[in-house]
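A.B. asks: Quick paste of what Swiss-Prot says about this protein:
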MUTAGEN   ILE263 to Thr  Causes a dramatic reduction in current amplitude in a dominant-negative manner. Loss of channel function. Causes a depolarizing shift in voltage-dependent activation
MUTAGEN   ARG297 to Gln  Causes a gain of function with increased current amplitude and negative shifting of the voltage dependence of activation by -40 mV resulting in permanent opening of the channel. The effect is dominant on the wild-type protein
MUTAGEN   LEU298 to Phe  Causes a gain of function with increased current amplitude and negative shifting of the voltage dependence of activation by -50 mV resulting in permanent opening of the channel. The effect is dominant on the wild-type protein
MUTAGEN   PRO405 to Leu  Causes a dramatic reduction in current amplitude in a dominant-negative manner. Loss of channel function
Amino acid sequence: MTVATGDLTDGSVGFAGHPQDSYDPEPDHECCERVVINISGLRFETQLKTLSQFPETLLGDPKKRMRYFDPLRNEYFFDRNRPSFDAILYFYQSGGRLRRPVNVPLDIFSEEIRFYELGEEAMEIFREDEGFIKEEERPLPDNEFQKQVWLLFEYPESSGPARIIAIISVTVILISIVSFCLETLPVFRDENEDMHGSGGNYYSYPNSTVRFQKSNTFTDPFFIVETLCIIWFSFEFLVRFLACPSKAVFFTNLMNIIDIVAIIPYFITLGTELAEKTEDGQQGQQAMSLAILRVIRLVRVFRIFKLSRHSKGLQILGQTLNASMRELGLLIFFLFIGVILFSSAVFFAEADERDSQFPSIPDAFWWAVVSMTTVGYGDMVPTTIGGKIVGSLCAIAGVLTIALPVPVIVSNFNYFYHRETEGEEQAQYLQVTSCPKIPSSPDLQKSRSASTLSKSDYMEIQEGVNHSNEDFREKNLKTANCTLGNTNYVNITKMLTDV
């Protein structure tokens, strides 16, 4: 049975059989009072000063806990999970330590934290202890139209049209990458040469089968496909830039930098083509521009990183590499030492061999790297007994060197992967909100008939419940405990789509 009571503003007003919250003017006497809390039939007893350490919580605020006071039994009654209250009470006794009991599920314990109003700090402690991903909130634009556009292009899971735009973006990225790879096939290069015949000028580099045509570029099918892809990339980038809530933060985002890198090579190539059309130019200058174009075209391959915007797998890989930078640095350092040692050793071991494939120590660097990574192309091999011994030691040292930091990197990957997958499954538990039961008028009538309260006491209880209802609703409108969350912020951990 739960009976609510009112807001006691006068210290002289009290309840029969309930000395706990009588607002005695002597603070020492008040702090030593005991409070009995009944959790679904299991009674707990603690001191009032223990609960008053956290006055903003449900049990620490006399006004809030009055709603659950039973004057007949002189105790507070809560029809809640009993095992969870051990940790809740210890939270007050320890001054803020919170640890979930092993026999209490995550969703139930998170709901109890919200019910007893322990606060966001306690919830954050619980999330960190349980390995939850820290919820990162990013502001949304204030303008409603910009907000809808931003959600449409930035968060694919926000709506159905946003998913469609994400699918279009991924398709365009794949088309661009496929086109970039196919245009280097000899069959397409031969077709381009036959198509333009002698009307085109071709330039080649020594020891290279790649030739570049310097005329009729704008009629090339691959150039047309590239232009269409760039139109979409540019449109997407401009829309996201115009709709973003902060222009400064927009350009510091790594994904936006990748978008810029994916677009710029096209316009540089286009400007170079137009410049060569308007000048006679010398062959040396054209060869230099071709060398620049080759580097710029290579940058186009980085468009594949645009897929990480829509892929959780790539994001997990990036987090793993970022967390494993120390181990990767040690791996590179160990390989560097091994390459120097074994390339020097194999050079001197093969120095007396007439047909030695190691004319110098720098030439042996490649062999040492290939051997330590256990690839073994076979393009450079030792022929003497000493050289073969050095090669064997090099391979063994490479296996040991690589094997040492790899488990740490794999462990980091497993951590981020399981944290992401478990975070998705458990995210719904963190969003569960539980509103305390507010006694209704029938409850008051029932308690009135079953108790020995006087009419004046009953009227005070009823008036207090009315004030309590108003305070509770007003607070929850501010904190969004029982309503929708702040619509001007979005949790980015829930706005990812797995491709």
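Backbone N, Cα and C atoms are what each Cβ position is placed from, and that goes for glycine too.
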A.B. asks: How many Å lie between the Cα of LEU298 (mutagenesis position) and the Cα of ILE263 (mutagenesis position)?
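C.D. replies: It is 13 Å, counting Cα to Cα.
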A.B. asks: Rank the mutagenesis positions ILE263, LEU298 by how many other Cβ atoms lie within 10 Å of each Cβ and give me the one with the fewest.
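C.D. replies: Per-residue Cβ counts within 10 Å for the mutagenesis positions ILE263, LEU298 bottom out at LEU298.
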A.B. asks: For PRO405 (mutagenesis position), write down the residues of its own chain that are at least 6 apart in sequence and whose Cβ falls under 8 Å from its Cβ; none is a fine answer.
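C.D. replies: Within the chain, PRO405 (mutagenesis position) has Cβ neighbours under 8 Å at SER324, GLU327, LEU328, LEU330, LEU331.
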A.B. asks: Counting only residues 6+ away in sequence within the same chain, which have a CB under 8 Å from the CB of ARG297 (mutagenesis position)?
C.D. replies: PHE180, PRO265, THR269
A.B. asks: Hey, does DSSP put PRO405 (mutagenesis position) in a helix, a strand, or just coil?
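C.D. replies: Note: PRO405 (mutagenesis position) is coil by DSSP, not helix or strand.
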